[in-house]
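Peer 1: According to Swiss-Prot, the protein carries these features:
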type: BINDING; residues: H60, H62, H217, D303; note: Zn(2+) binding site
type: MUTAGEN; residues: K65 to R; note: 12-fold increase in kcat with ammelide as substrate
type: MUTAGEN; residues: K65 to A; note: 30-fold increase in kcat with ammelide as substrate
type: MUTAGEN; residues: Q160 to A or E; note: Almost no effect
type: MUTAGEN; residues: D188 to N; note: No effect
type: MUTAGEN; residues: D188 to A; note: 5-fold increase in kcat with ammelide as substrate
type: MUTAGEN; residues: H219 to A; note: Almost no effect
type: MUTAGEN; residues: H249 to A; note: No activity
type: ACT_SITE; residues: H249; note: active site, proton donor/acceptor
type: MUTAGEN; residues: D303 to A or N; note: Almost no effect
type: MUTAGEN; residues: N304 to D; note: 7-fold increase in kcat with ammelide as substrate
Amino acid sequence: MSKDFDLIIRNAYLSEKDSVYDIGIVGDRIIKIEAKIEGTVKDEIDAKGNLVSPGFVDAHTHMDKSFTSTGERLPKFWSRPYTRDAAIEDGLKYYKNATHEEIKRHVIEHAHMQVLHGTLYTRTHVDVDSVAKTKAVEAVLEAKEELKDLIDIQVVAFAQSGFFVDLESESLIRKSLDMGCDLVGGVDPATRENNVEGSLDLCFKLAKEYDVDIDYHIHDIGTVGVYSINRLAQKTIENGYKGRVTTSHAWCFADAPSEWLDEAIPLYKDSGMKFVTCFSSTPPTMPVIKLLEAGINLGCASDNIRDFWVPFGNGDMVQGALIETQRLELKTNRDLGLIWKMITSEGARVLGIEKNYGIEVGKKADLVVLNSLSPQWAIIDQAKRLCVIKNGRIIVKDEVIVA
């Protein structure tokens, strides 16, 4: 005999409604949210008044590099101090010898770590250059397909070495987009490329040719970084790409004069520019709250995990929210609530999935049950993820993947 519901989550605290509800699910959709749902059901979860959240969004990762520092008593690569050039050089050495199977294994390990922590959506930037070729892209796309019932992965064909530094990058990016990458990305058009106009124009040319969005790394600080982001926003408008471009990192906002940002915010809003800051590297003076209050779309992300760029990381966005609040010295309930939005609804907007995201009737049943009373306490307590639901199916229970 058929049941009215495939799954009901009972006594779920929904922070957006500030009350406790039942959530009724059929297939992969939420079909009812009421104080008490009646009807027959195949499976039930009692949240016991604890917080139920939409799945977390990790809006900027590098899954093809993950776990490359592991396997020895001390983390590989980390006998030397960090510099950008050293990390790029170590990456080139790695990709020269890495196998398809090794990269794919690391991607799957990364994804499983994310899923255990309740992350159900991620965007990963995959190196494409004359050394890596499309080796990493092939491995990531294959893993993405195998992981589709656990996590949604967007893949950026990323010119890590620079379009104008590594002249094979353009043709290899084209090949990667032909293979099915979802976005195109570049890096530091000023200090890496030494050609702001040329690199941005090439990125838009590729994006428009393949009808994909753009996600651009801009680490540059000060006036150089602000200029690069402003030109990216201006070109977004000129190319008819409003709402389709993301700037990742944007460290320059942390040291730019406040009046510069005040002048630029209308441009960013007009262009629909999206931003991502990564909790492992967010500068302490990053004006996160100011940007959010101004209506700028700002997500949060883990960035690299245990590789030649960063020796640490575990793909846990709730831990990331705690790190972010501590780096920025945020303490109020309101501010912690805003940080929570960065790993949920703001991240969903960055990925362009907001129409199907959230706890509302008709939206996808991608949910996390936490051992916590609220988002604020979840961050403070580092709450356990009691249950993770993807497409209406329980995929994690008691911190074990069961799907």
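Just so you know, glycine gets a Cβ as well, placed from its N, Cα and C.
Relative to the rest of the structure, where do these features sit?
Peer 2: Around the Cβ of D303 (mutagenesis position), the same chain contributes H60, T61, H62, C278, F279, S280, S281, W309, V310, G313, each under 8 angstroms and 6 or more positions distant in sequence.
The C-beta environment of K65 (mutagenesis position), restricted to residues of the same chain at least 6 apart in sequence and closer than 8 Å, consists of G91, Y94, H106, D127, N304, I305, D307, F308, W309. Under the DSSP three-state reduction, K65 (mutagenesis position) is assigned to coil, being neither helix nor strand.
Applying an 8 A CB threshold to same-chain residues 6+ apart, the list for Q160 (mutagenesis position) reads I88, G91, H125, D127, V128, D129, A132, V187.
Sequence-distant neighbours of D188 (mutagenesis position) (same chain, six or more apart, CB under 8 Å from its CB) are G162, H217, I218, H219, D220, S228, listed in sequence order.
Reduced to three states, the DSSP call for D188 (mutagenesis position) is coil.
Note on H219 (mutagenesis position): other Cβ atoms within 10 Å of its Cβ, all shown chains, come to 17.
Annotation for H249 (mutagenesis position): spatial neighbours H217, I218, H219, V276, T277, C278, S281, criterion Cβ-Cβ under 8 Å with sequence separation of six or more.
DSSP assigns D303 (mutagenesis position) to a strand segment in the three-state reduction.
Around N304 (mutagenesis position), a 10 Å sphere centred on its CB holds 24 further CB atoms from the protein chains shown.
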Peer 1: Hey, does DSSP put H219 (mutagenesis position) in a helix, a strand, or just coil?
Peer 2: coil
Peer 1: Applying a 10 Å Cβ distance cut-off over all chains shown, what neighbour count does H62 (Zn(2+) binding site) have?
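Peer 2: There are 24 such Cβ atoms around H62 (Zn(2+) binding site).
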Peer 1: How many other Cβ atoms are found within 10 Å of the Cβ atom of H217 (Zn(2+) binding site), counting all protein chains shown?
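Peer 2: There are 23 of them.
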Peer 1: Using all protein chains in view, find how many other C-beta atoms are within 10 Å of the C-beta of H60 (Zn(2+) binding site).
Peer 2: 26
Peer 1: Could you say whether, by DSSP, H249 (mutagenesis position) belongs to a helix, a strand or a coil region?
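Peer 2: Once the DSSP labels are grouped into three classes, H249 (mutagenesis position) ends up as strand.
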